[in-house]
Amino acid sequence: MFSRTASKFRNTRRLLSTISSQIPGTRTSKLPNGLTIATEYIPNTSSATVGIFVDAGSRAENVKNNGTAHFLEHLAFKGTQNRSQQGIELEIENIGSHLNAYTSRENTVYYAKSLQEDIPKAVDILSDILTKSVLDNSAIERERDVIIRESEEVDKMYDEVVFDHLHEITYKDQPLGRTILGPIKNIKSITRTDLKDYITKNYKGDRMVLAGAGAVDHEKLVQYAQKYFGHVPKSESPVPLGSPRGPLPVFCRGERFIKENTLPTTHIAIALEGVSWSAPDYFVALATQAIVGNWDRAIGTGTNSPSPLAVAASQNGSLANSYMSFSTSYADSGLWGMYIVTDSNEHNVQLIVNEILKEWKRIKSGKISDAEVNRAKAQLKAALLLSLDGSTAIVEDIGRQVVTTGKRLSPEEVFEQVDKITKDDIIMWANYRLQNKPVSMVALGNTSTVPNVSYIEEKLNQ
């Protein structure tokens, strides 16, 4: 499988060069209120996606109003000063557009996909739902029940639960440690005043990016932005996009064992401090993650895999159900590590943790081959191309990059960064990030045999 992947994308630079010659790249402009417009024109298409990215998510909340950004997302389509809920739905259907939104720890995003001639209408609607929502009390109460049910569903998703707890202990008493939905007590108590205060504080022009991709004319989108978003106020003390807005997050050593002995599996997340979106070693972190890789028993690969960890997992079929290496980045911090699902017995849990630590130590010791490094780089480039499939995916990439780093690297620029990575870079990165550094860990399920953080640190540092 890996050789086929490497072969398939051996000529990615030639392919990317062809694509780049046809696409003019990302253009940016800025309104007087600080709002950034960023676009990428895609030839030979008649549709486009436009999205408004706000540099504010659950990270912009406090303990008392945690969950407000997500609550606002639910209310965005429930009526504005200019349109009723039915009116919004009818208008979207009449132009055949698709409207959606999501909230993350750092961003609030609303986007619409439409035909080229309907871009002005799409921008108008995005502005309306973002800046002029009515926030009707009856709608608030209805959505409160919906969000409570959503929270209950999330609690059944073990990976979500584990990673929420991982953030909470790793960023203890810090904004990044808060969940996106917020605690149930907040969901039950958030008021219209809380919602309006969040908008007033965070919805500022200099904290917004209007991104467009597809059959979109940059100059025209700038005009639409001025018409529909020009009224958005500017921050009293604007901070450039990609610059810190507060104290840098502190990575905290810690562990949490959530005992659920009735579960047939144990879920474990082990993390060390990773890298931010704009860190110089961002792509090295991803390449190191790719070398560690992922494995799933259900897929049945591994015995012929070039990954020693995958081979160990597959040769002992009960060692783990699956594992997934991760490199999660934020504007000024990150988490790098492994998520494991295994049967709840002492033998399996101890073995899989030891095998993972063995793999990390192998990378630190330099016992990786040039072939592994080249394979990891090929996988990164392949993943990039596959992730930019369609105007919506490109808008997501543009918006995320500009909001978090202040600029957008083109795919070709990313390829250049990845191609520069050497085996020595990865070894140096692993020795800096994985040696004598604090570890955080969360385990869910039958946790009685899960090694603690002290054990992991001791083994990793040997």
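Yeah, the Cβs are placed from backbone N, Cα and C, and that goes for glycine too.
Keep in mind the model shows the original residues, not the substituted ones.
Residues or ranges marked as active site, proton acceptor by Swiss-Prot: Glu73. Taken residue by residue with DSSP, Glu73 (active site, proton acceptor) is part of a helix. The Cβ of Glu73 (active site, proton acceptor) has 21 neighbouring Cβ atoms from other residues within 10 Å, across all protein chains displayed.
For His70, His74, Glu150, the entry in Swiss-Prot reads Zn(2+) binding site. Under the DSSP three-state reduction, Glu150 (Zn(2+) binding site) is assigned to helix. Under 8 Å, Cβ to Cβ, and six or more positions away along its own chain, Glu150 (Zn(2+) binding site) finds Leu181.
For His70 (mutagenesis position), the same-chain residues 6+ apart in sequence whose C-beta sits under 8 angstroms from its C-beta are Ser58, Thr103, Ile147, Ile180, Leu181, Gly182. Here Swiss-Prot describes His70 to Arg as a published mutagenesis experiment; the accompanying note says: Loss of zinc binding. Loss of catalytic activity.
In Swiss-Prot, the entry for mutagenesis Glu89 to Ala states: Loss of catalytic activity and loss of binding to MAS2. The structure shown retains the original residue. The Cβ neighbour count for Glu89 (mutagenesis position), using a 10 Å radius over every protein chain in view, is 13. Classification of Glu89 (mutagenesis position) by DSSP places it within a helix.
According to Swiss-Prot, the mutagenesis experiment Ser133 to Ala carries this note: Loss of catalytic activity. No effect on the binding to MAS2. Listed in sequence order, Leu72, Leu75, Ala76, Lys78, Gly79, Thr80 are the same-chain residues at least 6 apart in sequence whose CB falls under 8 Å from the CB of Ser133 (mutagenesis position).
Here Swiss-Prot describes Tyr198 to Ala as a published mutagenesis experiment; the accompanying note says: No effect on catalytic activity. In the three-state DSSP scheme, Tyr198 (mutagenesis position) falls into the helix class. In the structure as shown, the Cβ atom of Tyr198 (mutagenesis position) sits within 10 Å of 20 other Cβ atoms.
For Lys234 (mutagenesis position), the same-chain residues 6+ apart in sequence whose C-beta sits under 8 angstroms from its C-beta are Pro32, Asn33, Gly34, Lys204, Gly205, Asp206. Looking at Swiss-Prot, you'll find the mutagenesis Lys234 to Ala noted as follows: Loss of catalytic activity and loss of binding to MAS2.
Other Cβ atoms within 10 Å of the Cβ of Pro249 (mutagenesis position), summed over all protein chains shown, number 21. According to Swiss-Prot, the mutagenesis experiment Pro249 to Ala carries this note: No effect on catalytic activity.
Record note (Swiss-Prot) on the mutagenesis of Thr301 to Ala: No effect on catalytic activity.
In the three-state DSSP scheme, Ser333 (mutagenesis position) is classed as coil. The Cβ of Ser333 (mutagenesis position) has Tyr171, Leu176, Leu248, Pro249, Phe251, Glu273, Gly274, Ser276 as same-chain neighbours under 8 Å, each 6 or more residues away in sequence. According to Swiss-Prot, the experimentally introduced change Ser333 to Ala is described as follows: Loss of catalytic activity. No effect on the binding to MAS2.
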Show, in sequence order, which residues other than His70, His74, Glu150 on the same chain lie with their Cβ within 8 Å of the centre of the Cβ atoms of the Zn(2+) site. Gly67, Phe71, Glu73, Thr103, Glu143, Val146, Ile147, Leu181
Nonlocal residues around His74 (Zn(2+) binding site), in sequence order (Cβ under 8 Å, 6 or more apart): Glu143, Val146, Ile147
Return one of helix, strand or coil for Pro249 (mutagenesis position), based on DSSP. coil
Cα-Cα, whole number of Å: Glu73 (active site, proton acceptor) versus Tyr198 (mutagenesis position)? 12
Rounded Cα-Cα span from Tyr198 (mutagenesis position) to Glu89 (mutagenesis position), Å: 25
